[in-house]
Amino acid sequence: MESSKKMDSPGALQTNPPLKLHTDRSAGTPVFVPEQGGYKEKFVKTVEDKYKCEKCHLVLCSPKQTECGHRFCESCMAALLSSSSPKCTACQESIVKDKVFKDNCCKREILALQIYCRNESRGCAEQLMLGHLLVHLKNDCHFEELPCVRPDCKEKVLRKDLRDHVEKACKYREATCSHCKSQVPMIALQKHEDTDCPCVVVSCPHKCSVQTLLRSELSAHLSECVNAPSTCSFKRYGCVFQGTNQQIKAHEASSAVQHVNLLKEWSNSLEKKVSLLQNESVEKNKSIQSLHNQICSFEIEIERQKEMLRNNESKILHLQRVIDSQAEKLKELDKEIRPFRQNWEEADSMKSSVESLQNRVTELESVDKSAGQVARNTGLLESQLSRHDQMLSVHDIRLADMDLRFQVLETASYNGVLIWKIRDYKRRKQEAVMGKTLSLYSQPFYTGYFGYKMCARVYLNGDGMGKGTHLSLFFVIMRGEYDALLPWPFKQKVTLMLMDQGSSRRHLGDAFKPDPNSSSFKKPTGEMNIASGCPVFVAQTVLENGTYIKDDTIFIKVIVDTSDLPDP
């Protein structure tokens, strides 16, 4: 960028920026405002630095002053404030938007600076205040380019030349036709005389005896000109004769036999076309009949689809009733759990009583041995403590059983999809390595409320071929309440998946179709069948070095395809 002093020198050539009209409210005078940055006008005297923007280094336009005392153009300040942490380009102080204000005093001083007219290069020698530039260009400058006042003319001329252009040089000025005396734009005068003027003298194009006539009379003359070419009235039937009106009459009188033959040929051709149309009509009728048959077939299919829709609606209603029934069961379970909660509270109370009794026993044991009655009381208290301990044990067992049942109900799914969350991966993996707990079973899941009962089984340290190197994942069919109503062997497609907990979601998965001859997919005779799946599902190095483990937790997903599964 050139320095501001070079740009402000009186002899420097400058390119003025695009301008928009803006009203100075403080002075009531219209002034020019650049679209961006400060003024690039040619000033008569070198402009002081205090009148220049600290960002664009041009003469300030609508100056704004910051808290640190530096000035910026309004558009430059807006650009600075659009950043996340605006700073003054002069002193690097932070700029606070609410503490930036308009510097109207500086603005008035700048608008009073003397400049050369923008049209100096065209010959204008005017020197004026910057604030008067717009009025000068709009009303007074003889060297300002203005558009021609005629709407169709696109030329621009200097204000001093505008009158001569409009009256003498504009191609769209009015001109008078020398033949018809009508007013025509100068640019269209020649075309008017050559093709349109009705008063221009023309000759007959057929070289008849009439040599001169007006263009307005030509149309009527051509309709009766003896030399005008014409065609035989039997042209549509194949006659190609052409000539003057007199020749046409003589031809028609002498060629009657030829014309009759042409009529015969035309009639024969017409009969052939009628025959073809009849054949086409027969084919069309066949097509129409075929389309009618298709429509009937479609109507039958639509009725069948409607019946299927009604059946599906009844199934949906049945499922809704089942869901309502399950909701009622959950409510009943909640009611059953409430007494156990009360028992738990009673157990807490009993524990407090036991602690109190133990304290009393301790006190009694420290009393003099001669107190025989105390010994008997101690025995009685010990028996009471024993009964309380038994009751607490029973309550603990019943609460644990209810908690297990409730957890199974909470985590069970009935859409053929299992998402199994395995916490404490490192501890469980170490237990598998040490041989304490080789495998883990997931909670059961189902293909429907009355469908197959299934679960997943995982070996964190691998099994068989994958032992010590891989995670082994298997699918297990369990004995369900509704197995008697389901088709066997189990045939649904199974997808096993290890879920990626990172943002890329690059899950690892494998899918298989059950082998109908395998005992793993027969109807269970025990609690569950033999597991079937992938001994080398994923290498432990891949599992433990990726984003498959977060917060010492992994997620395993099993999907059973239920799309073709019939209702029981």
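Glycine is treated like the rest: Cβ placed from N, Cα and C.
Mean pLDDT across the domain 'MATH' (415-560) comes to 95 in this model. Residues or ranges marked as domain 'MATH' by Swiss-Prot on the basis of sequence analysis: 415-560.
Within the same chain, residues at least 6 positions away in sequence whose Cβ sits under 8 Å from that of CYS56 (mutagenesis position) are GLY37, GLY38, CYS73, CYS76. CYS56 (mutagenesis position) falls outside any helix or strand according to DSSP and counts as coil. Quoted from Swiss-Prot, the note on mutagenesis experiment CYS56 to Ala is: Strong increase in both 'Lys-48' and 'Lys-63'-linked ubiquitination.
The mutagenesis experiment HIS70 to Ala is recorded by Swiss-Prot, whose note states: Loss of ubiquitination activity on ASC; when associated with A-68. Secondary structure at HIS70 (mutagenesis position), taken from DSSP and collapsed to helix, strand or coil, is coil. Shown in sequence order, GLU54, CYS88, ALA90, CYS91 are the residues of the chain, 6+ apart in sequence, with a C-beta less than 8 angstroms from the C-beta of HIS70 (mutagenesis position).
GLN443 (mutagenesis position) has a Cβ environment of 16 other Cβ atoms inside 10 Å. Among the mutagenesis entries in Swiss-Prot is GLN443 to Ala, noted as: Abolishes interaction with RNF216; when associated with A-441.
Swiss-Prot lists PHE521 to Ala among its mutagenesis entries, and the accompanying note reads: Abolishes interaction with LTBR, CD40 and TANK. For PHE521 (mutagenesis position), the count of additional Cβ atoms within 10 Å of its Cβ stands at 21 [all protein chains shown].
Helix, strand and coil content of the domain 'MATH' (415-560), in residues and according to DSSP, is 24 helix, 54 strand, 68 coil. You'll find the Cα of PHE521 (mutagenesis position) roughly 19 Å from the Cα of GLN443 (mutagenesis position).
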